[in-house]
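Listed in Swiss-Prot for this protein:
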- Asp49, His87, Arg195, Leu196, Asp197, Glu238, His295, Asp296, Asp342, Val343, His344, Gln345, Arg399: sucrose 6(F)-phosphate binding site (BINDING)
- Arg134 to Ala: Shows a decreased ratio of activity on phosphorylated fructose over fructose. Displays increased transglycosylation activity on a broad range of bulky acceptors (MUTAGEN)
- Arg135 to Ala: Displays similar activity as the wild-type (MUTAGEN)
- Asp197: active site, nucleophile (ACT_SITE)
- Glu238: active site, proton donor/acceptor (ACT_SITE)
- Lys301 to Ala: Displays similar activity as the wild-type (MUTAGEN)
- His344 to Tyr: Shows a decreased ratio of activity on phosphorylated fructose over fructose (MUTAGEN)
Amino acid sequence: MALKNKVQLITYPDSLGGNLKTLNDVLEKYFSDVFGGVHILPPFPSSGDRGFAPITYSEIEPKFGTWYDIKKMAENFDILLDLMVNHVSRRSIYFQDFLKKGRKSEYADMFITLDKLWKDGKPVKGDIEKMFLRRTLPYSTFKIEETGEEEKVWTTFGKTDPSEQIDLDVNSHLVREFLLEVFKTFSNFGVKIVRLDAVGYVIKKIGTSCFFVEPEIYEFLDWAKGQAASYGIELLLEVHSQFEVQYKLAERGFLIYDFILPFTVLYTLINKSNEMLYHYLKNRPINQFTMLDCHDGIPVKPDLDGLIDTKKAKEVVDICVQRGANLSLIYGDKYKSEDGFDVHQINCTYYSALNCDDDAYLAARAIQFFTPGIPQVYYVGLLAGVNDFEAVKKTKEGREINRHNYGLKEIEESVQKNVVQRLLKLIRFRNEYEAFNGEFFIEDCRKDEIRLTWKKDDKRCSLFIDLKTYKTTIDYINENGEEVKYLV
């Protein structure tokens, strides 16, 4: 299935107007000619993590709408939805049955009880110390209702104890049947792309980091890709890992996220030097989705491990913190840098990270749109939103700094901002200009400049950025064969 080589929007189901119907109205009113696709962050009933602890996929959270709202949107846009392939909610019917009946539950094999890893079911500290942890311990303890016995079950994620997010055993035939049902549901309502969220964590194996365990993970990924394809669905893998892992996935034909680009662009604009960006652009896989911002923070570790000196990385992090950002940190000393650098993600809006400088922000988007891949723009970034400190204070969740919900009046006002109008014009150019379906060139220039070019047949467009001033221009050949200069 051919995906549209056009910019996509990323949004929560309730962040642009309050629900899916209003989201569709907003898209039709303001952005009908702007986006080729829409990534709707989890609209399913969920018990936590703003949708990422799914109770069921068979229905949409009623306050957001119904599956038919998704189907209507799919008439005009490539729809992308998340499949939390690593876990489900502890309030799902499957885990609720397990909580009641324990090992006698017909769904017991869907979950990872500790005896699947350690024969006696007792965790070994030395093994856990080798793991790439997302919480202090990778399991939670639950009491079984009918027996009163305690069961320890694997829970990679979750900020509560016990966790709301219960890991699935992807080697279980029950889990594979469950995933097939999800693909079928998605296909029935017009979903074209499925993002496998947290897929790097699905294989648990003692003696490893329990993150992207090779070669076992490839068996699962190949199975998932084949099954999704049978329903006309493309898979997009969400894997935060070292650069080498991204290359391995790309070589196996998987669509992946370019999680390295956001920090690289930020570094380039803050330091007014193209060196890191040029080195990266010459060595990255092509079949990627590009982004600068998303519902999580700007990736740092482990995505940039080996690509940047931690001292230089810390300088950029410190500037972002001065501009209002907060940080998500790495758990486990083994996965921190030797000098103790432990920043996992920088939580802030991309516009705020660039000090709300319109020209710098448009330069960043121009770099993103000229980088090979399908670009995605997060809804806060679309409206050049600033850090939402009130949301952080209210929720005690650092990532809420970049998850502001916009009402209709606020959307109308934001769309009229000069920086947003300039961004919309740039998005339209990226979508419509034919050369972006051609060949990409990185042009030699001074270190304080950027020159990137796309060519196809008689069409050519060249991006020039003066990093000293952030002035951004695009020279292109129009339909009459004339050279036009476009000041972004």
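Along the chain as shown, residues are numbered 1 onward.
Every residue, even glycine, has its Cβ placed from backbone N, Cα and C.
Original residues throughout; no substitutions modelled.
Predicted, not measured: the structure shown is a model, and the values here were computed from it.
Positions of the features from Swiss-Prot, shown on the structure.
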residue : record                              : DSSP (3 states)
Asp49   : sucrose 6(F)-phosphate binding site : helix
Arg134  : mutagenesis position                : coil
Arg195  : sucrose 6(F)-phosphate binding site : strand
Glu238  : active site, proton donor/acceptor  : coil
His295  : sucrose 6(F)-phosphate binding site : coil
Lys301  : mutagenesis position                : coil
Asp342  : sucrose 6(F)-phosphate binding site : coil
Arg399  : sucrose 6(F)-phosphate binding site : helix
Sparsest-packed of the listed recorded positions (Arg134, Arg135, Arg195, His295, His344) - C-beta count within 10 angstroms:
Arg135
Among Arg134, Lys301, His344, which are recorded as mutagenesis positions, the nearest neighbour of Asp197 (sucrose 6(F)-phosphate binding site) by Cα:
Arg134
List which of the recorded positions Arg134, Arg135, Arg195, His295, Asp342, His344 have their Cα within 10 Å of the Cα of Lys301 (mutagenesis position), in sequence order.
Asp342, His344
Recorded sucrose 6(F)-phosphate site residues Asp49, His87, Arg195, Leu196, Asp197, Glu238, His295, Asp296, Asp342, Val343, His344, Gln345, Arg399, farthest C-alpha pair in Å:
27
Report, in whole Å, the straight Cα-to-Cα distance of Arg399 (sucrose 6(F)-phosphate binding site) from His344 (mutagenesis position).
12
Pairwise Cα distance for Arg195 (sucrose 6(F)-phosphate binding site)/Glu238 (active site, proton donor/acceptor) [Å, integer]:
7
Counting every protein chain present, what is the number of Cβ atoms, excluding its own, within 10 Å of the Cβ of Lys301 (mutagenesis position)?
21
Quick check on the binding-site residues Asp49, Asp342: which one has the highest count of other Cβ atoms within 10 Å of its Cβ?
Asp49
Candidates Asp49, Arg134, His295 (recorded positions) - the one closest to the residue listed as 'active site, proton donor/acceptor' by CA:
His295
Cα distance (Å, whole number) from Arg134 (mutagenesis position) to Asp49 (sucrose 6(F)-phosphate binding site):
14
His295 (sucrose 6(F)-phosphate binding site) and Arg134 (mutagenesis position), Cα-Cα, nearest whole angstrom:
17
